[in-house]
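Encoded as structure tokens, the structure appears first; notes follow it.
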Amino acid sequence: MQARALLPATLAILATLAVLALAREPPAAPCPARCDVSRCPSPRCPGGYVPDLCNCCLVCAASEGEPCGRPLDSPCGDSLECVRGVCRCRWTHTVCGTDGHTYADVCALQAASRRALQVSGTPVRQLQKGACPSGLHQLTSPRYKFNFIADVVEKIAPAVVHIELFLRHPLFGRNVPLSSGSGFIMSEAGLIVTNAHVVSSSSTASGRQQLKVQLQNGDAYEATIQDIDKKSDIATIVIHPKKKLPVLLLGHSADLRPGEFVVAIGSPFALQNTVTTGIVSTAQRDGKELGLRDSDMDYIQTDAIINYGNSGGPLVNLDGEVIGINTLKVAAGISFAIPSDRITRFLSEFQNKHVKDWKKRFIGIRMRTITPSLVEELKAANPDFPAVSSGIYVQEVVPNSPSQRGGIQDGDIIVKVNGRPLADSSELQEAVLNESSLLLEVRRGNDDLLFSIIPEVVM
């Protein structure tokens with residue numbers, strides 16, 4: 001009986017305490033009908049920012065260990081979640097930061113990164129899951145910040161191959177080495193680009209020639225020549241791998257600037273994956289300046305060392321894109337590469353040749369892509385040279401060619417073909433190959449002229 005009498009009194013006390021607890025927590029203010037961001041506070045938040053309850057202003061997020069879940073509590077910050085009324089990190093494993101320190105979890109690293117941003121402007125990023133290895137250097141040191149060449153090599157090396165050309169002696173059955181060089185993989189199925197002189201020989205000895213390709217991982221394959229252009233010194237060969245291969249992508253050599261860093265990689269003296277670095281001396285060195293009388297190509301000149309065996313290997317920019325094929329060394333510090341835009345043209349021409357009755361066309365000009373450095377050079381020689389930012393500079397018109405007969409002159413600037421603006425020479429070359437007639441818009445001095453040119457078919 002006595003217990004029953006005490007029960008109503010106990011319930012009354014509990015109800016009173018609940019009311020007092022609710023009274024201590026101020027009621028949430030109603031959200032305004034219109035959000036006025038000018039009235040939002042500008043707090044400094046070590047835990048980051050989150051939208052407020054009305055989704056109007058940014059307020060400080062609750063940090064790890066702070067209460068959450070109640071009507072007036074701020075949402076938990078980035079990578080945190082509300083667990084039993086307290087903000088906890090979603091991940092519990094330790095991580096290694098780029099500052100060389102081990103953090104208890106991802107959230108602790110992110111908090112340190114926000115503090116570092118406020119102090120030095122350099123964030124701390126996650127390097128790996130788990131503790132930092134012993135003896136790890138500060139990853140913000142110059143060795144780690146400026147080792148960009150190592151990053152490029154790590155990216156491109158698996159797609160660079162060593163190529164050897166042998167002659168199978170008909171009597172003794174021995175392989176007689178004829179040449180060796182490098183190449184790079186262009187397709188996962190085994191298409192490789194190299195120099196024509198690496199995979200062909202002028203040897204008059206009798207016997208069957210064989211091509212052997214060795215990958216970075218040591219796998220070796222017999223290769224066959226798919227397409228070859230000895231004048232341009234470009235060739236493609238094919239292997240049949242057992243699995244997909246790493247590949248390199250072609251960059252845009254017309255965008256190269258003098259002074260730009262480049263990396264050359266190849267197999268000089270059969271020493272695979274030998275790396276040299278340098279800068280672009282000029283992106284358009286006329287082949288005739290190198291004593292190549294029949295050349296219609298502008299080469300990339302670099303001081304990256306290219307030796308015997310480097311031929312056919314890639315010259316890449318710091319993005320790991322192929323911007324040339326290592327081809328020729330004149331002297332120490334003076335080497336040359338075939339531009340990637342010419343490789344693209346070669347691949348396109350031979351693809352067309354395989355899919356249709358293909359005929360080569362030409363209009364008879366030697367040309368250079370307009371670049372700021374070229375305009376500066378031409379203005380120095382001729383102050384009246386027009387101020388142009390893009391187009392094709394006609395360096396020379398071949399006598400009795402379609403261009404000469406159509407009225408094109410040395411020094412003209414071709415700005416459009418069939419109404420399309422020209423950004424580089426490859427676009428004009430593509431139009432010559434694929435279109436039966438060309439309407440060229442030309443800038444000559446201060447005059448804009450139109451010329452109709454019919455490309456000539458070369459059998």
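Keep in mind that glycine also has a Cβ here, set from the backbone N, Cα and C atoms.
Don't expect the noted substitutions in this model, because it carries the original residues.
Counting every protein chain shown, 19 other Cβ atoms lie within 10 Å of the Cβ of HIS197 (active site, charge relay system). The active site, charge relay system annotation in Swiss-Prot covers HIS197 (among others).
Swiss-Prot lists ASP233 (among others) with the feature active site, charge relay system, giving similarity to another entry as the kind of evidence. With a 10 A radius on its CB, ASP233 (active site, charge relay system) counts 23 other CB atoms from all the protein chains.
For SER311 (mutagenesis position), the same-chain residues 6+ apart in sequence whose C-beta sits under 8 angstroms from its C-beta are GLY181, SER182, THR194, ASN195, HIS197, VAL198, GLY266, ASN326, THR327, LEU328. The active site, charge relay system annotation in Swiss-Prot covers SER311 (among others), and the record cites similarity to another entry as its basis.
For the domain 'IGFBP N-terminal' (27-90), the DSSP counts in helix, strand and coil order read 3 helix, 17 strand, 44 coil. As annotated by Swiss-Prot, domain 'IGFBP N-terminal' applies to 27-90, with the evidence given as sequence analysis.
Looking at Swiss-Prot, you'll find the mutagenesis SER311 to Ala noted as follows: Abolishes protease activity. No inhibition of BMP4-mediated signaling.
In the three-state DSSP reading, SER311 (mutagenesis position) counts as coil.
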